[in-house]
Amino acid sequence: MAGLDLSLVLMLSVLAGVREVSLTQVNQQGVIAPGDIIIGGLFPIHEAAEAVNFTGLNSFSSFQHPVCNRYYTKGLNQALAMIHAVEMANQSPMLSSLNLTLGYRIYDTCSDVTTALWAVQDLTRPYSYCDSQTNSSQPVQPIMAVIGPSSSEISIAVARELNLLMIPQISYASTATILSDKSRFPAFMRTVPNDEYQTHAMVQLLKDNKWTWVGIIITDGDYGRSAMESFVKHTEREGICVAFKVILPDSLADEQKLNIHINETVDIIEKNTKVNVVVSFAKSSQMKLLYEGLRSRNVPKNKVWVASDNWSTSKNILKDVNLSDIGNILGFTFKSGNVTAFLQYLKDLKFGSEAKMNNSFLEEFLKLPEIGNAANAVQEQIKNTHLDMVFSVQMAVSAIAKAVVELCVERQCKTPSAIQPWELLKQLRNVTFEKEGVMYNFDANGDINLGYDVCLWDDDESEKNDIIAEYYPSNSSFTFTRKNLSNIENVLSKCSDSCQPGEYKKTAEGQHTCCYECLACAENQYSNHTDADTCSKCDTESLWSNANSSKCYPKFYEYFEWNSGFAIALLTLAALGILLLISMSALFFWQRNSLVVKAAGGPLCHLILFSLLGSFISVIFFVGEPSNESCRVRQVIFGLSFTLCVSCILVKSLKILLAFQMNLELKELLRKLYKPYVIVCMCMGLQVTICTLWLTLHRPFIEKVVQPKSILLECNEGSDLMFGLMLGYIVLLALICFTFAYKGRKLPQKYNEAKFITFGMLIYLMAWVIFIPVHVTTSGKYVPAVEVVVILISNYGILSCHFLPKCYIIIFKKEYNTKDAFLKNVFEYARKSSENIRGLSGTDPHSKTDNSVYVISNPSLVPEEKQVSVPEIDNVL
């Protein structure tokens, strides 16, 4: 930019030194119309200029001056739009009521900065040499405003000179963002939005169509570089990557250099096979050459070309190529209004000798080979009408006309220098003008932002294109007017294929973020949309997912379920046990007076059966979804019921030991201690105390154990110590029972209750000894089943050893269920025991004492447990 400023200073110095050089001498063309207020116009009547040596006057013997070539019909069309707009304004009541007219002086910029500055120099000096016939000088009015130029590059250079005189400049097509900076360009205004809106709209279009791998082509200069900078800024923000950036030379004069750049650009496009969308801010003539180069290459024909306003309506590009050769072209154009009057003006325009005299641009236009006659000239102008450009020019003229009227209402503006350019500039910044019934005004940056139309090119030679969408900067959104766009929507422009749900993108270091590989999400992570940057984590407290998952799944609650086959089997065994208990209880109640029932404990049998019922019922609370209540109830019910059972068995063991104890002293002691219900209550009381402390201090509770795919619901015993005390206490009672029963293991064969108690307690002890390591090492939902199995083994062990033999005698061996059979069995047992003792002591086994008690003469030779007497029947029964 500093280099451009220096060039401008040098150029102004040169221009200041050659004020005497006439326009005719430097081949400068123009169109002039008189008026009270003069407006300057700068339009690209030619597309290029090349410098040639020119012999000047005075101190400058020679210097380089550009000569224009490559006639640009669209530029003439824009100049005619200004002429028509001025004529319409002069005919309006707004100006005619003040008896004012607008005049103009229009010059050709030749699409060249230097040529444009020559024109500005001529516009801003008090005298002009425009009469090519007489070369005479005549005083002219100073210009009050300038309309144009179209190119941002040229507008920037022109604006810097006009800023010095504060002459308002209104461009109808310059969109460079830098021109909105009022601190640098205070006199510049425009009737189009700046490129910041256009690049944002383009990126929004790319984003909406998921085109993330694109290329950009610009023409070198302030406009192109500013547009590329703005475009890249927006793409980075939206995650879109630019695969390549091509900068074509600004000058069109050096065709050899231009062709080299065009061929290099074709190579780049051909190499980037995955880039199917290209955004271009280049000149239309350069795009024409590019398309001609692509036509002969092996380049996919389904590309989408996004055209900036710089060439979006220049359909002369398709003169030698078809859309089928290059793809689809989407063009961004400025929104326009009704320009029917201008089209009619072109039809009515006379292209005779009078027109040639007043307009040198028309004179050259009519000499073009493709024109030939006036009819062709009209058709060519209509074909090259850019509706958006025409409307923008008309708005610029309307704004100036309205501002002039507002200034001249209270002053005589027909007097020269009645108003100054800076006054008009100030008025323009605040003016509100009407066109086609719509009110317009400039914003704080001096811009009028109407938005954009998005057009889709077709092969029709007319300049009209199919408008498919409208873009509104106020809400950064598109409104599509055409729904069927499959040929556009089906185009893919991505560096990498989309990652599917369940995958995420991983970009290698140093690569574009749009070039990546797709990796599967890990376990307990997911991605639920395509092209996810990262995988989201599942809430592992309640959710889970497999690898490569697109969503999280709720964890199911896991517990020892009712419908589990194992649970059904255990519950069936518990139910059978309850049926057995009920049956045995009924049988024992019916035979309550029989010797077998009395010998088995009488009322204690029913108490044992009741306790076993509670133990079987506790199994139910180990199955199903646990709760705090079930966790507490199940252990307490089992603990208390089995304590009651073992306590009753302990009483039975003491009774048997008392009945068959032959040691009189020990027998007397046992008789004093034998208080059945007191013993049962004491044993139960201690267990109740343990359970109460447990439930009070460290009560069991439900615990949720988070597992990879489920949540295990299990009972936490609260205190392993209290749980161990409860079970340990029962084990202690069982050991005592086992000890007592073991001492009476050799009782009468048909009444060996102690042996059955021994087996029952042995089964219980073995089951619970196995339970401890299994319970500690087992985890999962079947932990409750382990305890249930042990409970059932214990219950069935007691049923089998204590009650089934009695039931067998009652039902099948009724002859043993008599007092005589029972006494016979007992006395036989006592006799054999005495004989064994006498044999050990050397006494005659047939000798008897008077009190019917066998006396051992040398008791020290016999162990204490062998010293027996005839049992008392009452203690047994």
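The backbone N, Cα and C atoms fix where each Cβ goes, glycine too.
Remark: Glu47 (mutagenesis position) has Asn69, Arg70, Tyr71, Tyr72, Gly75, Cys110, Ser111, Leu252, Lys283, Ser285 as non-local neighbours, by Cβ distance under 8 Å and separation of at least 6 in sequence. The mutagenesis experiment Glu47 to Leu or Lys is recorded by Swiss-Prot, whose note states: Induces a mild reduction in ligand-affinity.
Cβ neighbours of Lys74 (mutagenesis position) (same chain, under 8 Å, six or more residues apart in sequence): Pro44, Ser314, Asn384, His386, Met389. Among the mutagenesis experiments that Swiss-Prot reports, Lys74 to Ala is described with the note: No effect.
Mutagenesis annotation in Swiss-Prot: Gln78 to Ala, described as Induces reduction in ligand-affinity; the structure shown retains the original residue. Following the DSSP three-state reduction, the secondary structure of Gln78 (mutagenesis position) is helix.
What Swiss-Prot notes for the published mutagenesis of Ser111 to Ala is this: No effect.
Experimental mutagenesis is annotated in Swiss-Prot for Ser150 to Ala, with the remark: No effect. In the three-state DSSP classification, Ser150 (mutagenesis position) falls within coil. Around Ser150 (mutagenesis position), the same-chain residues six or more apart in sequence whose CB sits under 8 Å from its CB are Phe43, Pro44, Gly75, Gln78, Ser171, Tyr172, Ala173, Ser174, Met389, listed in sequence order.
Neighbour density for Ser152 (mutagenesis position): within 10 A of its CB lie 28 other CB atoms from the protein chains shown. According to Swiss-Prot, the mutagenesis experiment Ser152 to Ala carries the following note: Induces reduction in ligand-affinity.
Annotation note: Thr175 (mutagenesis position) sits in a coil segment as assigned by DSSP. Per Swiss-Prot, mutagenesis Thr175 to Ala or Ser is noted as: Almost abolishes L-Lys- and L-Arg-affinity.
Around the Cβ of Arg190 (mutagenesis position), the number of neighbouring Cβ atoms within 10 Å comes to 27. Swiss-Prot gives this note for the published mutagenesis Arg190 to Ala: Induces reduction in ligand-affinity.
Sequence-distant contacts of Asp195 (mutagenesis position), defined as residues of its own chain at least six apart whose C-beta falls under 8 angstroms from its C-beta, comprise Ser152, Thr175, Ala176, Thr177, Tyr223, Ser226, Ala227, Ser230, Ser308. While the structure shown retains the original residue, Swiss-Prot records the mutagenesis experiment Asp195 to Ala with this note: Abolishes L-Lys-affinity.
Under its mutagenesis entries, Swiss-Prot includes Tyr223 to His or Phe with the note: Almost abolishes L-Arg-affinity.
As a published mutagenesis entry, Tyr223 to Ala appears in Swiss-Prot alongside the note: Abolishes L-Lys-affinity and strongly reduces L-Arg-affinity. According to its DSSP assignment, Tyr223 (mutagenesis position) is helical.
In the three-state DSSP scheme, Lys283 (mutagenesis position) is classed as coil. In Swiss-Prot, the entry for mutagenesis Lys283 to Ala states: Abolishes L-Lys-affinity. The structure shown retains the original residue.
Taking all protein chains in view, 24 other C-beta atoms sit within 10 angstroms of the C-beta of Asp388 (L-lysine binding site). Reduced to three states, the DSSP call for Asp388 (L-lysine binding site) is helix. According to Swiss-Prot, the L-lysine binding site annotation covers Asp388.
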Task = Provide, as an integer number of angstrom, the distance between the C-alpha atoms of Arg190 (mutagenesis position) and Asp388 (L-lysine binding site).
result = 13
